[in-house]
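What Swiss-Prot says about this one:
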type	residues	note
BINDING	Thr127, Val128	K(+) 1 binding site
BINDING	Thr127	K(+) 4 binding site
BINDING	Val128, Gly129	K(+) 2 binding site
BINDING	Gly129, Tyr130	K(+) 3 binding site
MUTAGEN	Asn83 to Gln	Strongly reduced current amplitude and localization to cell membrane
MUTAGEN	Gly131 to Glu	Acts as a dominant negative on wild-type KCNK18 or KCNK10 subunits
MUTAGEN	His132 to Asn	Insensitive to extracellular protons
MUTAGEN	Ile212 to Ala	Loss of interaction with calcineurin and activation by elevated intracellular calcium; when associated with A-214
MUTAGEN	Ile214 to Ala	Strongly reduced activation by elevated intracellular Ca(2+). Loss of interaction with calcineurin and activation by elevated intracellular Ca(2+); when associated with A-212
MUTAGEN	Ser264 to Glu	Further decreases the open probability of the channel, without affecting the single channel conductance; when associated with E-276
MUTAGEN	Ser264 to Ala	Loss of interaction with YWHAH. No effect on channel conductance
MUTAGEN	Ser276 to Glu	Decreases the open probability of the channel, without affecting the single channel conductance
MUTAGEN	Ser276 to Ala	Increases the open probability of the channel, without affecting the single channel conductance. Confers resistance to stimulation by calcineurin. Mice carrying the mutant allele display increased Treg numbers in thymus and spleen
Amino acid sequence: MEAEEPPEARRCCPEALGKARGCCPEALGKLLPGLCFLCCLVTYALVGAALFSAVEGRPDPEAEENPELKKFLDDLCNILKCNLTVVEGSRKNLCEHLQHLKPQWLKAPQDWSFLSALFFCCTVFSTVGYGHMYPVTRLGKFLCMLYALFGIPLMFLVLTDIGDILATILSRAYSRFQALLCLPHDIFKWRSLPLCRKQPDSKPVEEAIPQIVIDAGVDELLNPQPSKDPPSPSCNVELFERLVAREKKNKLQPPTRPVERSNSCPELVLGRLSCSILSNLDEVGQQVERLDIPLPVIALVVFAYISCAAAILPFWETELGFEDAFYFCFVTLTTIGFGDIVLVHPHFFLFFSIYIIVGMEILFIAFKLMQNRLLHTYKTLMLFVCQREVSLPW
């Protein structure tokens, strides 16, 4: 005979199963929006690569019969005189003549393969735009503008969602590191806590006092307690009118609690998974705003992140050293994209697409913390100046 399970195990199994069923919708609700955004971005990049490869990759039959190109080549032959001896004057004329070279004359169909077009699409919706690859046809230019019009907001949506994940990871990692080393909370001076989180008790005095008086009852307003400085009659009339207007507004408006309950908990109709997805969509971008990490820590993360890519990139881009690779990665992640460094093998760099997205978000977090710190410094300076002006005798 088989051994029967103890009653405690029977009771624990349904409880554990219930907890697992409850956690699965929440986990899916957190991961599903980000995965959907990322899948949409990948699909958008693939569709754009196919379109640009078809539009810009077509051979131009009129390129060989272009009169401007023929005249350019004839003048070039006249300058060179079809020999290898070039005098100083002819060299100067040659440099001036080459400045009239148009990029569409050098266009080749193999330059717009599917992978090259995919690399171009990544530079468009990421707003990097290196500059060495761009459309030259009229249809390609209009298609590029339309593609960027929808691709850039989609890219920012993906960055915002990934930013919440990175903010959560960085915040928890720093908290555990701080607890492991038993560090005090104010060990770093450059923290962004006063600006990232608004204190609930930081309301102005002129807003807090009328709110307290209005919340009082009518009897308390009509029969106030005796005090040393009795309020003026005009102040009492104004406060009484505010109280009456507020009571009328509360009577005219229907109770909103049932409506808020039905709107905030659509799981009664849509299910727990749908409710979790909707609630997570409403909270997109909130984790970055609540992030509280010292600036030296995030600066160290940025330096380590760029250094890793700068050490790996020269393995296939042999012409780049560590310094040039570090400069290229920084220009890419900050979306500056000068275009002064051109990758010989951009197809391999496509594997760094996730690296670029994550790196752009890390730099955005660093810039956000720096912005908060500068704003805090500016506010402190303004408060100091205002206090000096108040203390000065007039």
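Indices start at 1 and increase along the chain as displayed.
Using the three backbone atoms N, Cα and C, a Cβ is placed for every residue, glycine included.
Just so it is clear, the model here is predicted, and its values are computed rather than measured.
Note on Gly129 (K(+) 2 binding site): other Cβ atoms within 10 Å of its Cβ, all shown chains, come to 17. A sphere of 10 angstroms centred on the C-beta of Thr127 (K(+) 1 binding site) encloses 15 other C-beta atoms. Counting every protein chain shown, 12 other Cβ atoms lie within 10 Å of the Cβ of Gly131 (mutagenesis position). By the criterion of other Cβ atoms within 10 Å of the residue's own Cβ, the least surrounded of the recorded positions Val128, Tyr130, His132 is His132.
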